[in-house]
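Take a look at the structure below.
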Amino acid sequence: MTSKTLYQKIYDSHVVYEDKNGESILYIDLHLLHEVTSPQAFDALRSKKRKVRQSKKTFATMDHNVSTKIQSISASGSMAKKQMEQLIKNCRDFNIPLYDINNPNQGIVHVIAPEKGMTLPGMTIVCGDSHTSTHGAFGALAFGIGTSEVEHVLATQTLKQKRFKNMKVEIIGKIPKFVTAKDIILFIIGQLGSSSGTGYVIEFCGDVIKNISMEERMTICNMAIEMGAKSGLIAPDEITYKYLKDKIYSPSGLFWEKSLDYWKFLKSDKNAHFDKCITLDISNLAPQITWGTNPDQVISIDEKIPDYNNINSLLKKESAKSACEYMGLKSNTYLTNISIDRVFIGSCTNARIEDLRAASKILKNRKIAKHVKAIVVPGSGSVKRKAEQEGLDKIFIDSGFEWRLPGCSMCLGMNKDRLNFGERCASTSNRNFEGRQGRGGRTH
């Protein structure tokens, strides 16, 4: 029997048809929707008089455009309101479950699906959103798709795909104090580059991965896309099973036992072939922070911004120079000496309960600078309630933060939470692109 990687096992088990050129029709187990990338797909279904093939394997939420100040679809502008109204109508017409703003469990799509047990090992999962790779933390093959592909999955519950190469990234060493999963994935991206994963599905493994929580694993897989990868994967284990036990959509009873038997098969075989293998030791890692305008322009908190004149690659040199100009920074200076205007704690990368606990622990009995505007946006209604039960909201408010409603918020400039021109923000989100948090905004 041929040895296989985790990616190959999941892919092969979902092939409906494969032609001689290696292009496949893959069955999709779970299709997640939100208000921004789905309207045109539903319009196309109506124009062709087609139905949704598997409405029970499709779930929708409002997250990108929602206001985190007021529980109203009118609070983020006319375009946002129109998109949310359209999502309500589409889900009603096609019988799709919707977590709208009046649902107590509404939140970011990549937060609510795992916390409700929709995301399970061995699944194929798609969504019209780049950071669908988050779900790979459960040993699911998960990736973002475009609007035309959203239509295709709605209509057929399948998707045309090709096989990607497979990369193994092994993380070893003891996690230093104050280093988080976000630091680890930023370090990986910084070491390998923002295009290092192009054409690959990446499996993260090693002692470090084995010993971190599911929420930390989600952070790592969430940002696999920032390496250019199709998806990120982590093999399921006892930590995964414990997290999924008794979730609303998780299997139960005899089905749970049968699922466990299958999930234990979901790991790369000992002699499985990877197209590329990389090992990184994080024993001496310090907290990481980006200085530029893409995630691989990253340094340790105690390092200086690199001198772009010393960069050999002309392309990287010009990119670094441009980034410094946009960010209003100079080479050979410390970011710890740079003043910030805003702080954002949230996004599908870092808005879960463990993230809020970690941040509140630092903020307890402290006050933020008077000139800094700071917000905390829980990833879901469930996370918000849990945090409030633990009194975390009071810690944030007492320190000077605003405690908001769930949503994507300041991760992207699609709602009212955005930077003003020239403002500098320390953000727990996943992208530091130019204008990502608002025109002229500077994101770290």
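Heads up, the Cβ atoms here are built off N, Cα and C, so glycines get one too.
Annotation comment: Swiss-Prot describes Cys348, Cys408, Cys411 as [4Fe-4S] cluster binding site. When secondary structure is read from DSSP and collapsed to three states, Cys348 ([4Fe-4S] cluster binding site) falls in the coil class.
Here the residue is the original one, while Swiss-Prot reports the natural variant Ser47 to Asn with the comment In strain: MNb027. Of all Cβ atoms in the protein chains displayed, 8 besides its own lie within 10 Å of the Cβ of Ser47 (variant position).
Taking all protein chains in view, 8 other C-beta atoms sit within 10 angstroms of the C-beta of Leu254 (variant position). Among the sequence features in Swiss-Prot, the natural variant Leu254 to Phe is noted as follows: In strain: UT.002.
Asn312 (variant position) falls within neither a helix nor a strand when secondary structure is assigned with DSSP, and so counts as coil. Where Swiss-Prot documents Asn312 to Lys as a natural variant, the accompanying text is: In strain: OH.036.
In Swiss-Prot, the entry for natural variant Leu315 to Val states: In strain: GA2181, MNb027, OH.036 and UT.002. The structure shown retains the original residue.
In the three-state DSSP assignment, the secondary structure recorded for Ser339 (variant position) is coil. According to Swiss-Prot, the natural variant Ser339 to Ala carries the following note: In strain: UT.002.
Classification of Cys408 ([4Fe-4S] cluster binding site) by DSSP places it in coil, neither helical nor stranded. Its Cβ taken as reference, Leu315 (variant position) is surrounded by 8 other Cβ atoms within 10 Å in the chains shown. All protein chains considered, the CB of Cys348 ([4Fe-4S] cluster binding site) has 26 other CB atoms within 10 Å. For the pair formed by Asn312 (variant position) and Cys408 ([4Fe-4S] cluster binding site), distance between Cα atoms is given as 38 Å, rounded to the nearest Å. For the pair Ser47 (variant position) and Ser339 (variant position), the C-alpha distance works out to 53 angstrom. With Ser339 (variant position) as the anchor, the candidate binding-site residues are Cys348, Cys408, Cys411, and the one with the nearest CA is Cys411.
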